[in-house]
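> Dumping the structure here so I can ask a few things about it.
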Amino acid sequence: MKFTIVFLLLACVFAMGVATPGKPRPYSPRPTSHPRPIRVRREALAIEDHLTQAAIRPPPILPA
């Protein structure tokens with residue numbers, strides 16, 4: 001008798017688990033793959049600007 005009740009409870013739990021649709025994945029407002037490339041690109045542009053400014057500026061003339 002106990003085995004039958006336990007088996008029926010397990011069958012009900014399994015049936016409910018199969019019948020419910022899968023939960024949607026939790027929505028993350030900031031996906032992990034998005035902010036990093038923009039930051040890296042921005043840093044690369046800033047470094048490039050700094051290098052071009054350094055290349056345009058003539059080197060200082062040091063006294064011999």
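All positions are counted from 1 along the displayed chain.
The backbone N, Cα and C atoms fix where each Cβ goes, and this holds for glycine too.
At each noted site, the model still has the original residue.
Remember, predicted model here, so these are calculated numbers, not experimental data.
Dumping what Swiss-Prot says about this protein:
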type    : residues            : note
MUTAGEN : Pro24 to Lys        : No significant impact on translation inhibition efficiency
MUTAGEN : Pro26 to Asp or Asn : No significant impact on translation inhibition efficiency
MUTAGEN : Ser28 to Thr        : Enhanced translation inhibition efficiency
MUTAGEN : Ser33 to Gly or Pro : Enhanced translation inhibition efficiency
MUTAGEN : His34 to Phe        : Enhanced translation inhibition efficiency
MUTAGEN : Pro35 to Met        : Significantly enhanced translation inhibition efficiency
MUTAGEN : Arg36 to Ala        : Significant loss of translation inhibition activity, possibly due to disruption of interaction with bacterial 23S rRNA
MUTAGEN : Arg39 to Lys        : No loss of translation inhibition activity
VARIANT : Thr52 to Ala        : In strain: 2CPA1, 2CPA12, 2CPA51, 2CPA105, 2CPA118, 2CPA122, 8B, 8D, 8E, 8F, 8G, 9A, 9B, 9C, 9D, 9E, 9F, 9G, 9H, 10B, 10F, 10G, 10H and Oregon-R; required for antibacterial activity against Providencia burhodogranariea
VARIANT : Ala64 to Val        : In strain: 2CPA51
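Help me picture these features in the structure, burial and contacts included.
Non-local contacts of Arg39 (mutagenesis position) by the CB criterion (under 8 A, 6+ apart in sequence, same chain) are absent.
Non-local neighbourhood of Thr52 (variant position): empty, since no residue in the same chain at least six residues away has a C-beta under 8 Å from its C-beta.
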